[in-house]
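Taking it in order: structure first as structure tokens, then the write-up.
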Amino acid sequence: MSGTLARIAEIEAEMARTQKNKATAYHLGLLKARLAKLRRELITPKGGGGGGPGEGFDVAKTGDARIGFVGFPSVGKSTLLSNLAGVYSEVAAYEFTTLTTVPGVVRYKGAKIQLLDLPGIIEGAKDGKGRGRQVIAVARTCNLILIVLDVLKPLGHKKIIENELEGFGIRLNKQPPNIGFKKKDKGGINLTATCAQSELDNDTVKSILAEYKIHNADITLRSDATADDLIDVVEGNRVYIPCIYVLNKIDQISIEELDIIYKVPHCVPISAHHRWNFDDLLEKIWDYLQLVRIYTKPKGQLPDYTSPVVLPCSHTAAEDFCTKIHKNLIKEFKYALVWGSSVKHNPQKVGKDHVLEDEDVIQIVKK
């Protein structure tokens, strides 16, 4: 472990010394690829034994979505969780109170959302300091990350946490790079770009792939990509998670300062202690989770509007709905009757591939 950390420090120092220009792009690409490989060794150490990377921290996934609270010790994560979910996470006025993951559940708009108060991150978590590695391993399984910041401490904290999460392959508020990557048996590296590239050229791409011992592949760049984008695609273990920055303790700043904070993208100012602005926070959480609620209607009865079946927006076909209810339901599926915004007529007869929209009502007709 210490050998890997030393090599990471050497490469980071060399990258800091190297000026960024066209002439050094090849060399920097090579260094970035080496760095990514070493980081991967830290995330998944070689050799068996011991628990997984999130040992002792992970909590069984329940509900329709999972949110992780990440932040430095004593920024108010536990207070926020206890006031949001009514869970009493041990709150104290000294740093490092929460030493294991504390789960809570909040019900909002019919959805059951699991909240995880993850232990405070210290700088250097991605290098295995503190219990940061386990914390970040749990953060990778979340549908949304809330980075809780103390409004009085500068946004330097924000940068440190982002770097820690980035080092563990978590990309915040980003889409996966639009890069096609396909390994093949022969034919060398074949690079095609559908738009002008400011950073990547043939030599840089080859140097990065050579570091991964890939000498035959088809690469298609569909956007102006960076060396980091290409490395993310080759590594293939990146997770893309939406993120909200929660600025806590706004009771200690002026109205003018609050106006400035409101203009920062992905930010919600709150006071966990006074429960100020929780409505705004919950509304933003709902927007970022992009959940779809489907109501059920048993034959000959009124729809049940009390407990919707909640689906992620990427899987909202009638088939996904059936699978969520019971894995065998799809085998008995004949057709479905749907009322709501996804159909032209109410009700409309649809097949298993029909894509449902938020607050649709569905009745399944079995064979």
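Cβ atoms here come from the backbone N, Cα and C positions, even for glycine.
Marked as domain 'OBG-type G' by Swiss-Prot: 65-290. Averaged across the domain 'OBG-type G' (65-290), pLDDT in this predicted model comes to 80.
Summarising the annotation, Swiss-Prot assigns GTP binding site to 71-78, 96-100, 117-120, 248-251, 271-273. Classification of K77 (GTP binding site) by DSSP places it within a helix.
The note that Swiss-Prot attaches to the published mutagenesis P73 to V is: Does not affect the microtubule-related activities, including binding and tubulin polymerization. Counting Cβ atoms from all protein chains shown, P73 (mutagenesis position) has 15 others lying within 10 Å of its own Cβ.
Swiss-Prot lists S78 to N among its mutagenesis entries, and the accompanying note reads: Does not affect the microtubule-related activities, including binding and tubulin polymerization. For S78 (mutagenesis position), the Cβ neighbour count at a 10 Å cut-off comes to 24, with all displayed protein chains included.
Residues or ranges marked as Mg(2+) binding site by Swiss-Prot on the basis of sequence analysis: S78, T98.
According to DSSP, the domain 'TGS' (290-366) comprises 12 helix, 34 strand, 31 coil. Annotated domain 'TGS' per Swiss-Prot: 290-366, in sequence order, evidence recorded as sequence analysis.
For the binding-site residues S74, S271, the largest tally of other C-beta atoms within 10 A is found at S271.
Residue density at K77 (GTP binding site): 31 other Cβ atoms are found within 10 A of its Cβ, drawing on all protein chains shown.
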